[in-house]
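In Swiss-Prot this protein carries:
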- TRP162 to Ala: Loss of interaction with PRPF8 and SNRNP200; when associated with A-165, A-201, A-202, A-315 and A-316 (MUTAGEN)
- TYR165 to Ala: Loss of interaction with PRPF8 and SNRNP200; when associated with A-162, A-201, A-202, A-315 and A-316 (MUTAGEN)
- PHE201 to Ala: Loss of interaction with SNRNP200; when associated with A-202, A-315 and A-316. Loss of interaction with PRPF8 and SNRNP200; when associated with A-162, A-165, A-202, A-315 and A-316 (MUTAGEN)
- ASN202 to Ala: Loss of interaction with SNRNP200; when associated with A-201, A-315 and A-316. Loss of interaction with PRPF8 and SNRNP200; when associated with A-162, A-165, A-201, A-315 and A-316 (MUTAGEN)
- PHE315 to Ala: Loss of interaction with SNRNP200; when associated with A-201, A-202 and A-316. Loss of interaction with PRPF8 and SNRNP200; when associated with A-162, A-165, A-201, A-202 and A-316 (MUTAGEN)
- ARG316 to Ala: Loss of interaction with SNRNP200; when associated with A-201, A-202 and A-315. Loss of interaction with PRPF8 and SNRNP200; when associated with A-162, A-165, A-201, A-202 and A-315 (MUTAGEN)
Amino acid sequence: MAEAGTGEPSPSVEGEHGTEYDTLPSDTVSLSDSDSDLSLPGGAEVEALSPMGLPGEEDSGPDEPPSPPSGLLPATVQPFHLRGMSSTFSQRSRDIFDCLEGAARRAPSSVAHTSMSDNGGFKRPLAPSGRSPVEGLGRAHRSPASPRVPPVPDYVAHPERWTKYSLEDVTEVSEQSNQATALAFLGSQSLAAPTDCVSSFNQDPSSCGEGRVIFTKPVRGVEARHERKRVLGKVGEPGRGGLGNPATDRGEGPVELAHLAGPGSPEAEEWGSHHGGLQEVEALSGSVHSGSVPGLPPVETVGFHGSRKRSRDHFRNKSSSPEDPGAEV
């Protein structure tokens, strides 16, 4: 049986498993590449002795049930130990666990108590405080802040820069005193105003309207319409285009612009209402034309005037001739 304190395997165990060195290692055990001279026997046992372990479990094999406890729990914690391994592997494992035990001994008792519970489990570390210990130490060594002194106003520190005004000699005023002061001021202003000033037109409230200027909208369109009606009435009188009229004798009749009136315009309505859309422009007798045959009845020329607006470009002036440049054909 291997001793728990030394960690060295016994000769009896090594002789018992000496024939099993050619077996392959288990998948659950892994070694580094540097351990080329090591071999893991198939019957190697891993043993971890914890404070809760029982003394009867050391002699029991892997297939045998553990024996009932026959004594008290060991007082000290025994290190981790593997049985059935080579001396090199056992030495490495012992060195590793010795370093861990040394680090645990060097740790302060308060840290060990907070990091490990009574049953061997790890506890969650305490949350850090709001300020670090270095910061708190620096604040502790710092001198207490002196009380803040309010700043001195500039008019106290430099009174020569300021001018002091006082209202001690001013009497208390009220609404009645303000009203009396205003009326006295207005009375003095009215007395100082000149009386021989002549107001311009429409400024005197007592005027009767003499000399006023009245602005009204011009009625040029209405007057032009009445004038046009009057001219058309004179043209439409009987006997205007007879033989006694010199204008008719020359073959020239009155020129009317009724065809330029737009639809719905007042001129078109007046033209249609008075003449019914049919206007006699000129009445010429047969003797006026040079090629007329005597004895024929006189011919009357009738012009039809519509209310549709036409462009002036389609009409030729009487003074222009087809031979003139720019004349329309």
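Glycine is treated like the rest: Cβ placed from N, Cα and C.
Every residue here is the original one, so none of the noted swaps is modelled.
Counting only same-chain residues six or more apart in sequence, the Cβ atoms lying under 8 angstroms from the Cβ of TRP162 (mutagenesis position) belong to ASP154, TYR155. Each of the mutagenesis positions TYR165, PHE315 was scored by other CB atoms within 10 A of its CB, and the lowest score goes to TYR165. For the pair PHE315 (mutagenesis position) and TYR165 (mutagenesis position), the C-alpha distance works out to 92 angstrom. On the backbone, the CA of ARG316 (mutagenesis position) and the CA of TYR165 (mutagenesis position) stand 94 Å apart. Classification of PHE315 (mutagenesis position) by DSSP places it in coil, neither helical nor stranded.
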